[in-house]
Amino acid sequence: MGQEDQELLIRGGSKHPSAEHLNNGDSGAASQSCINQGFGQAKNYGTLLPPSPPEDSGSGSGQLAENLTYAWHNMDIFGAVNQPGSGWRQLVNRTRGLFCNERHIPAPRKHLLKNVCGVAYPGELLAVMGSSGAGKTTLLNALAFRSPQGIQVSPSGMRLLNGQPVDAKEMQARCAYVQQDDLFIGSLTAREHLIFQAMVRMPRHLTYRQRVARVDQVIQELSLSKCQHTIIGVPGRVKGLSGGERKRLAFASEALTDPPLLICDEPTSGLDSFTAHSVVQVLKKLSQKGKTVILTIHQPSSELFELFDKILLMAEGRVAFLGTPSEAVDFFSYVGAQCPTNYNPADFYVQVLAVVPGREIESRDRIAKICDNFAISKVARDMEQLLATKNLEKPLEQPENGYTYKATWFMQFRAVLWRSWLSVLKEPLLVKVRLIQTTMVAILIGLIFLGQQLTQVGVMNINGAIFLFLTNMTFQNVFATINVFTSELPVFMREARSRLYRCDTYFLGKTIAELPLFLTVPLVFTAIAYPMIGLRAGVLHFFNCLALVTLVANVSTSFGYLISCASSSTSMALSVGPPVIIPFLLFGGFFLNSGSVPVYLKWLSYLSWFRYANEGLLINQWADVEPGEISCTSSNTTCPSSGKVILETLNFSAADLPLDYVGLAILIVSFRVLAYLALRLRARRKE
């Protein structure tokens, strides 16, 4: 097909005589009358009859074995329009609404989907096609009850399973939604990922052996045997599974429960033609087992196009066609857009239904005519009648229980703890790099402050080294926590929205799994730096120092959790963290004497873990230093006569050591509770 032919087809023209019916604006009523008459009397492009019932494949997954016909009717979807300064304007409008008696003006909305209808039967593979911006993903999100914030489905829209209205909870029990972007914990292997999914997805009455057996079965069915022990990896950072293997792994996660309805958004995105064909073949096999499979796809190859049982073409948020691929050829030929011989029909349909830059008015007029012609066709009228009467094909079976989550609280906690522990052991950034970094910094500080003596200069150096203990533990743990925790938050958000586990089980399992690491790091650091610097000798003094440094490490880790949960991205968390830490650092007693803190900022000093830890470490170092132990070698400088004098100079008291321990413990609990609340609030906003 030449360039001239392509441009002619994109404009809406054709070398076939029938094309004039679509694009000749002067023919007007006569052309429209001919099209309407053809659709109303003889033509039936697209059928609503379901395919022949497939054989029951059976499954040991514990999922309901039922065939589902999914229909949707009158789906109007609106989206909020982003305007410059809209967040500030919204805040101002809300404030004025509280204090002023002004009429509320609703925010502008964009009509994303317009009266979209459709139906998908068990045993068939339905492909939703269209150009970018046609509304494919918006439709799938609405069908799966996963519409993001700012997207509103009109109350008049109906979603029916076997003729019965369905809500989000019922859909969740029967539908698996594979989204376009694959989110995994990259340090796990494919098999470990599926075992975790089986522990939280499958019904609670199944034993562990039954779950593992189902994992093995799914691995065989989706051809994942060769890569089941390969780590998933992180694209662009850690090498792992290929794109096709990652996509099949996403299907396997959903197929564990053998759901009767499978919705996939762009399953071939970013894949080569061979891999894309293998992925669609997997979906085809699933549909042949009696499942209802709906997917979106941009421009499939001719081989892929032949695998589809039915196609739903969308343009400008409207339905342009619904039927079999062969019926689509007849439909577009009849409305005057005949697909040329030896040309991929999928490419042709996307070109015809696309808005061409520079020809927007002409393109939208062509699209409107095609959509209007389908709306008055016999298949559209039959579908309207079918959905309006809500004919029951087969009553919905009731779920096996009324539980919101498939797994019990303890099963969820054990699964999350197991996965988090594996990721801690396998994540090089979290373990190997941290331990190497800790060792190198401890040796460096030890060499700089090597063998300090109890002199005027030694006192100052020891105080500085102790404060470096705190700053190193703080920044190292805060940034490490932010980098790792925020990278897993998208996985948590998706899994929490899918009701795989509770927010509290995730947070508790995650923090407990990382606890051994945050105990090991301060131990390694203190064991190296403490004797090299020559801090106060004695086992009790060493373990007091170790306990305080460990508490600081866990306070800073808790603070890192809080910043991560309250931030929308890793970059934002890394930007917010240092400015928030600096005020706490200033109140630590090293840069600013504790007695010099302004009264109006006194409350902030009680939130500083630097203050409690610095006071505790200095008490541990100087409290029992008797007069005469400090050598005064310089006569022209003030020399502290004892450790008590040093503490009094800094406005610290040896009697406050227990309070320092309590203060650090309270900060650990407080920061983690606030982090959990922020995480829970964030998860609820996504629901």
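For all residues, glycine too, the Cβ spot is worked out from N, Cα and C.
What Swiss-Prot records for this protein:
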BINDING   G130, S131, S132, G133, A134, G135, K136, T137  ATP binding site
DOMAIN    93-341  domain 'ABC transporter'
MUTAGEN   L49 to R  In cf; 70% decrease in drosopterin (eye red pigment) levels, 36% decrease in xanthommatin (eye brown pigment) levels and severe defect of copulation success; when associated with E-589
MUTAGEN   H298 to N  In crr; 89% decrease in drosopterin (eye red pigment) levels and 81% decrease in xanthommatin (eye brown pigment) levels
MUTAGEN   G509 to D  In Et87; 98% decrease in drosopterin (eye red pigment) levels and undetectable levels of xanthommatin (eye brown pigment)
MUTAGEN   G588 to S  In co2; normal eye color. Eyes are brown due to a reduction in red pigment production in a bw/brown 6 or T50 mutant background
MUTAGEN   G589 to E  In cf; 70% decrease in drosopterin (eye red pigment) levels, 36% decrease in xanthommatin (eye brown pigment) levels and severe defect of copulation success; when associated with R-49
MUTAGEN   F590 to G  In sat; 96% decrease in drosopterin (eye red pigment) levels and 21% decrease in xanthommatin (eye brown pigment) levels
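Annotated features taken from Swiss-Prot, shown on the structure.
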residue: S131; record: ATP binding site; CB count, 10 Å: 21
residue: S132; record: ATP binding site; CB count, 10 Å: 10
residue: G133; record: ATP binding site; CB count, 10 Å: 15
residue: A134; record: ATP binding site; CB count, 10 Å: 26
residue: G135; record: ATP binding site; CB count, 10 Å: 23
residue: K136; record: ATP binding site; CB count, 10 Å: 23
residue: H298; record: mutagenesis position; CB count, 10 Å: 15
residue: G509; record: mutagenesis position; CB count, 10 Å: 21
residue: G588; record: mutagenesis position; CB count, 10 Å: 22
residue: F590; record: mutagenesis position; CB count, 10 Å: 21
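Taking the mean position of the Cβ atoms of G130, S131, S132, G133, A134, G135, K136, T137 as the ATP site, the remaining residues of that chain whose Cβ falls within 8 Å of it are T138, M314, A315.
Here T137 (ATP binding site) is positioned 33 angstrom away from G509 (mutagenesis position), judged by their C-alpha atoms. When secondary structure is read from DSSP and collapsed to three states, G509 (mutagenesis position) falls in the helix class.
For the recorded site, K136 (ATP binding site), the DSSP three-state label reads helix. Among the mutagenesis positions listed here, namely H298, G588, G589, F590, H298 has its C-alpha nearest to that of G133 (ATP binding site). Within 10 Å of the C-beta atom of G589 (mutagenesis position) sit 25 other C-beta atoms, taking all shown protein chains into account. When the mutagenesis positions H298, G588, G589, F590 are ranked by how far their Cα is from the Cα of S131 (ATP binding site), H298 comes first. When the mutagenesis positions H298, G588, G589 are compared by Cα distance to A134 (ATP binding site), the shortest distance belongs to H298. All protein chains included, T137 (ATP binding site) registers 16 other Cβ atoms within 10 Å of its own Cβ. The two recorded residues T137 (ATP binding site) and H298 (mutagenesis position) have their Cα atoms spaced 11 Å from each other. Only H298, from the mutagenesis positions H298, G588, G589, F590, place their Cα within 10 Å of the Cα belonging to S132 (ATP binding site).
Note: the Cα of G135 (ATP binding site) and the Cα of H298 (mutagenesis position) are spaced 12 Å from each other.
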